[in-house]
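**Student:** The NAD(+) binding site annotation in Swiss-Prot covers Y13, F14, D35, N38, T70, N72, H75, E92, K93, W162, K163. The note that Swiss-Prot attaches to the published mutagenesis K93 to A is: Loss of activity. Loses the ability to bind NAD(+). Where Swiss-Prot documents K163 to A as a mutagenesis experiment, the accompanying text is: Loss of activity. According to Swiss-Prot, the mutagenesis experiment H175 to A carries this note: Loss of activity. According to Swiss-Prot, the mutagenesis experiment H176 to A carries the following note: Loss of activity. Loses the ability to bind NAD(+). The mutagenesis experiment H178 to A is recorded by Swiss-Prot, whose note states: Loss of activity.
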Amino acid sequence: MKTVGYAIVGTGYFGAELGRIMKEQEGARIVAVLDPENGQTIAEELDCDVETDLDTLYSREDVEAVIVATPNYLHKEPVIKAAEHGVNVFCEKPIALSYQDCDEMVRTCQEHGVIFMAGHVMNFFHGVRYAKKLINDGVIGKVLYCHSARNGWEEQQPTISWKKIREKSGGHLYHHIHELDCVQFLMGGMPEEVTMTGGNVAHQGEAFGDEDDMLFVNMQFSDNRYAVLEWGSAFHWPEHYVLIQGTKGAIKIDMCDCGGTLKVDGREEHFLVHESQEEDDDRTRIYHGTEMDGAIMYGKPGKKPPMWLHSIMKNEMKYLNGILHGKEVDDEFRPLLTGEAARAAIATADACTKSRFEDRKVKLSEIIGEGSTI
């Protein structure tokens, strides 16, 4: 098996762990990192070089692919430059903070013939894949409605993270875009229209950032189907789940009291959300035992992700490495590698943002163009 050389741009909480995981994969080697704050420390740990310039990094003959895990607002340049140098790309979510930037990133990768994989990690949850199979098999009938919630309470922090600044993170809607992507995956595509309401109701003043701490999204899909999504850090009763209602039954993927449930004909079947009961129990323990509610908890450089998160990140990196070694793309993951999932998530998020600030229902065609498809 050939060895694929990977670079990492952004070696904070997520980037460093993705590097550790990729280093363990067969036929994979981390050859260089670029991060002005954390790069040297992680390079020593991963036994690789440190670079300080993107063009120099991507010009290296041993760099075949890059993992981009910079802060959200800094994704575009390293992705575009990688494509221009013929380097394959894995980019963490949210891919961009605007549909225009996301579309440019995807198109540039397509034009230069490089792989572009979106880091929508919920696609690698055992429970999400199982729920999709149940839907495809018609077990719960036609899906009529999805409801997701990802909320909790956040106290004042010692410093204001970039993740709390809307211009840099996009706020809960973009930074926690996993549930939006998951709902669209389960519903089979984007909604036709959206409405978003919300605001900053409990975290105002100089000690806090400027993101909205309560957001409520209503989505209307074709064929008379609907979804409601909630996010925020102003909820003292924390919840984190995706609920799917069909004409014959329902499925709940609960990430707070971690476990999945299928309900059909008055009977319940339980299934794992992650790869093992130990991982599900680990997530439940963390969600109920941290100072900040687990659904809205943020990682920091120097910390390592919990067991359940490490496991799905490992699945994600193993899949990426397999693709770069010639493995065929599975149909269920194809949108992650065609730009479809990346564009669809950001298009819907942009429509929601437009609705919030223009106080009206917004059609997705206003974002992607009339008659356009993702």
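Here the Cβ of each residue, glycine as well, is placed from N, Cα and C on the backbone.
Original residues only.
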**Student:** How many Å lie between the Cα of H178 (mutagenesis position) and the Cα of K93 (mutagenesis position)?
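**Tutor:** Counting only the Cα atoms, the answer is 8 Å.
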**Student:** Quick one: which of these mutagenesis positions, K93, K163, H175, have their CA within 10 A of H75 (NAD(+) binding site)?
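**Tutor:** So the list is K93.
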**Student:** Please identify which of H75, K163, H175, H176, H178 has the densest Cβ environment, defined as other Cβ atoms within 10 Å, among these recorded positions.
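**Tutor:** Per the Cβ count within 10 Å, the most buried is H75.
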**Student:** Let me check the 10 A CB neighbour count of K93 (mutagenesis position). How many other CB atoms are there?
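**Tutor:** So the number of other Cβ atoms within 10 Å of K93 (mutagenesis position) is 25.
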**Student:** Could you state the whole-number distance in Å separating the C-alpha atoms of Y13 (NAD(+) binding site) and K93 (mutagenesis position)?
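**Tutor:** Checking the Cα atoms of Y13 (NAD(+) binding site) and K93 (mutagenesis position) gives a distance of 14 Å.
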**Student:** Excluding near sequence neighbours, so keeping only residues 6 or more apart in the same chain, what lies with its CB under 8 A of T70 (NAD(+) binding site)?
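**Tutor:** When sequence neighbours closer than 6 are ignored, T70 (NAD(+) binding site) has V9, G10, G15, D35, P78, E92 within Cβ distance under 8 Å.
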**Student:** Distance between H175 (mutagenesis position) and K93 (mutagenesis position) at the Cα atoms, whole Å?
**Tutor:** 7
**Student:** How many neighbouring Cβ atoms, not counting its own, are there within 10 Å of the Cβ of Y13 (NAD(+) binding site)?
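**Tutor:** A 10 Å sphere around the Cβ of Y13 (NAD(+) binding site) contains 18 other Cβ atoms.
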**Student:** Give the number of CB atoms, excluding that of D35 (NAD(+) binding site) itself, located within 10 Å of its CB.
**Tutor:** 23
**Student:** I want to verify one value. Collapsing DSSP to three states, which class is K163 (mutagenesis position)?
**Tutor:** helix
**Student:** List nothing but the largest Cα to Cα distance in Å, as a whole number, among the residues Y13, F14, D35, N38, T70, N72, H75, E92, K93, W162, K163 that the record says bind NAD(+).
**Tutor:** 20
**Student:** Please report how many Å separate the Cα atom of K163 (mutagenesis position) from that of H176 (mutagenesis position), as a whole number.
**Tutor:** 10
